[in-house]
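**Q** According to Swiss-Prot:
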{"type": "ACT_SITE", "residues": "Ser91", "note": "active site"}
{"type": "MUTAGEN", "residues": "Lys173 to Ala", "note": "Nearly abolishes pupylation and dramatically stabilizes this proteasome substrate in wild-type mycobacteria"}
{"type": "ACT_SITE", "residues": "His194", "note": "active site"}
Amino acid sequence: MIALLAPGQGSQTEGMLSPWLQLPGAADQIAAWSKAADLDLARLGTTASTEEITDTAVAQPLIVAATLLAHQELARRCVLAGKDVIVAGHSVGEIAAYAIAGVIAADDAVALAATRGAEMAKACATEPTGMSAVLGGDETEVLSRLEQLDLVPANRNAAGQIVAAGRLTALEKLAEDPPAKARVRALGVAGAFHTEFMAPALDGFAAAAANIATADPTATLLSNRDGKPVTSAAAAMDTLVSQLTQPVRWDLCTATLREHTVTAIVEFPPAGTLSGIAKRELRGVPARAVKSPADLDELANL
């Protein structure tokens, strides 16, 4: 079984669409998705600055578009045809994962990511909040310190890698007095994602999600909530919406990949973060970070 992974916000890089736009039909596809997202994704994915694509309202649809453009090309080449796959996406990457697993159409996925990004950006503007990575330290001590500061472990990505989220004043205190043997690194995001600070985004996102045609997953699809498979369209969409204010348990997704004895891991663009975690947590399992069309041909040997 091969794991297909869709990255989340923070993975975006300047020019990440450039190599993909050389493919037949890619420019037309991005033009259609640009219309759906009400953004010029071609420009944003080729010539826009790092600062511009860091904007939550821009980054989320751009990342989903990059992932799905690569997945469409992979499907066109039939590289993994006939092979069993298990699909997971990190945070906004879940939307792309839903499209890969057949729950929603790719066009709807990009439009939904645009709504999600816009609604979350508005929520971020209501109060100064943020996120910081806590690297290392004893997990129990780290979680205890976060609780003391009224911070939330918004992302639990892997052993020794927890992302704290909450008010900026509390994050500053965490950086000044971190848990023993832990380092704290502020993340360049606009707010405390996957916490109750995102509650103002729920109504708008839920309304957009409710208007999308859905189908039951055609592949094993994991939830960020608990790392377990979601088996119906209704459950999948409920989970997707509620995930805005709930922690991302990528560590549990990784545990499920281990239980399913995956034989290879493919991370779609903008790739690097999730395949890096997989190499550390699932030692011995080949992990490929797809960054350009040339990387797709190498997947034939998986």
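Cβ coordinates are placed from backbone N, Cα and C, and glycine is handled just like the others.
Sequence unchanged from the original; the noted substitutions are absent.
Give me the lay of the land around each of these features.
**A** The Cβ neighbour count for Ser91 (active site), using a 10 Å radius and every protein chain shown, is 24.
In the three-state DSSP scheme, Lys173 (mutagenesis position) is classed as helix. The 10 Å shell around the Cβ of Lys173 (mutagenesis position) contains 15 further Cβ atoms across the protein chains shown.
In this view, His194 (active site) is surrounded by 23 other Cβ atoms within 10 Å of its Cβ, with every protein chain counted.
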**Q** May I ask for the distance between Lys173 (mutagenesis position) and Ser91 (active site), taken between their Cα atoms and rounded to an integer number of Å?
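**A** One finds 26 Å between the Cα atoms of these residues.
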